[in-house]
Amino acid sequence: MNSEYDYLFKLLLIGNSGVGKSCLLLRFSDDTYTNDYISTIGVDFKIKTVELDGKTVKLQIWDTAGQERFRTITSSYYRGSHGIIIVYDVTDQESFNGVKMWLQEIDRYATSTVLKLLVGNKCDLKDKRVVEYDVAKEFADANKMPFLETSALDSTNVEDAFLTMARQIKESMSQQNLNETTQKKEDKGNVNLKGQSLTNTGGGCC
């Protein structure tokens, strides 16, 4: 294990173009915000190290372009991702409607064990909101994924979103390791029993 960190998690940010994925990542990684952020072309990424439950977790966060013409480029990044954050804009109904399509993309390209988080960005724009919290929460619950509303502008829940994702992955990995350890012990017990049986059977042979 690397001495600089205990875990390395690969996260993916997906969602329609213009929902604020890059601004969320910039706020989380550098604690800055800009209105002049240029739309991502293809894929960009940043690295952020955080402390989580006494462990050092290195997050490799990939920011993908939402435009259709980049879809084939970004699809390859689904594989190998531990967690995928689907972002929509609370002031843009179409971006929320698009979440279903993004979930289909995850089913198509990601592993079956990948973890998901739904994020409604731009919650600071209260007067322009068109997607209600309860509607999005119900959708997230139906699809068995956590849900948070964020604002890259004023930092609301931005850190919580990434840490929620990281914690999910860490807990999933811990459970997986526990299951594997239990399975190995069971397998070892079976091997010993079989070995003993074979030894006894062959005891009279020269």
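Note: Cβ is positioned from N, Cα and C throughout, glycine not excepted.
Keep in mind that this structure shows the original residues, not the substituted ones.
Cys23 (GTP binding site) counts 23 other C-beta atoms within 10 Å of its own C-beta, drawing on all protein chains shown. Under the three-state DSSP scheme, Cys23 (GTP binding site) falls in the helix class. Marked as GTP binding site by Swiss-Prot on the basis of experimental evidence: 17-23, 33-40, Gly66, 121-124, 152-153.
In Swiss-Prot, a mutagenesis experiment is listed as Ser17 to Gly, annotated with the note Decreases GTP binding and increases GTP hydrolysis.
One mutagenesis experiment catalogued in Swiss-Prot, Lys21 to Met, is accompanied by this note: Abolishes GTP binding.
Among the mutagenesis experiments that Swiss-Prot reports, Tyr37 to Phe is described with the note: No change.
The note that Swiss-Prot attaches to the published mutagenesis Ser39 to Ala is: No change.
For the mutagenesis experiment Thr40 to Ser, the note given by Swiss-Prot reads: No change.
Among the mutagenesis experiments that Swiss-Prot reports, Asp44 to Asn is described with the note: Temperature-sensitive phenotype. The C-beta environment of Asp44 (mutagenesis position), restricted to residues of the same chain at least 6 apart in sequence and closer than 8 Å, consists of Ser22, Leu25, Trp62, Asp63.
Here the residue is the original one, while Swiss-Prot reports the published mutagenesis Ala65 to Thr with the comment Decreases GTP binding and GTP hydrolysis.
For the mutagenesis of Gln67 to Leu, Swiss-Prot gives this note: Locks YPT1 in the GTP-bound form by reducing GTP hydrolysis rate 40-fold. The structure shown keeps the original residue.
Asn121 to Ile appears in Swiss-Prot as a mutagenesis experiment; the accompanying note says: Abolishes GTP binding. For the recorded site, Asn121 (mutagenesis position), the DSSP three-state label reads strand.
Here Swiss-Prot describes Ala136 to Asp as a published mutagenesis experiment; the accompanying note says: Loss of function at 37 degrees Celsius. Sequence-distant contacts (6 or more apart, same chain, Cβ under 8 Å) of Ala136 (mutagenesis position) comprise Tyr88, Val90, Phe96, Leu118, Gly120, Phe147, Glu149.
In Swiss-Prot, the entry for mutagenesis Cys205 to Ser states: Abolishes membrane association. Lethal; when associated with S-206. The structure shown retains the original residue.
For Cys206 to Ser, Swiss-Prot lists a mutagenesis experiment annotated as follows: Abolishes membrane association. Lethal; when associated with S-205.
Comparing the binding-site residues Cys123, Leu153 by how many other C-beta atoms lie within 10 angstroms of each C-beta, the top residue is Cys123. Note: the CA-CA distance between Leu153 (GTP binding site) and Asn121 (mutagenesis position) rounds to 10 Å. Ala136 (mutagenesis position) falls within a helical segment according to DSSP.
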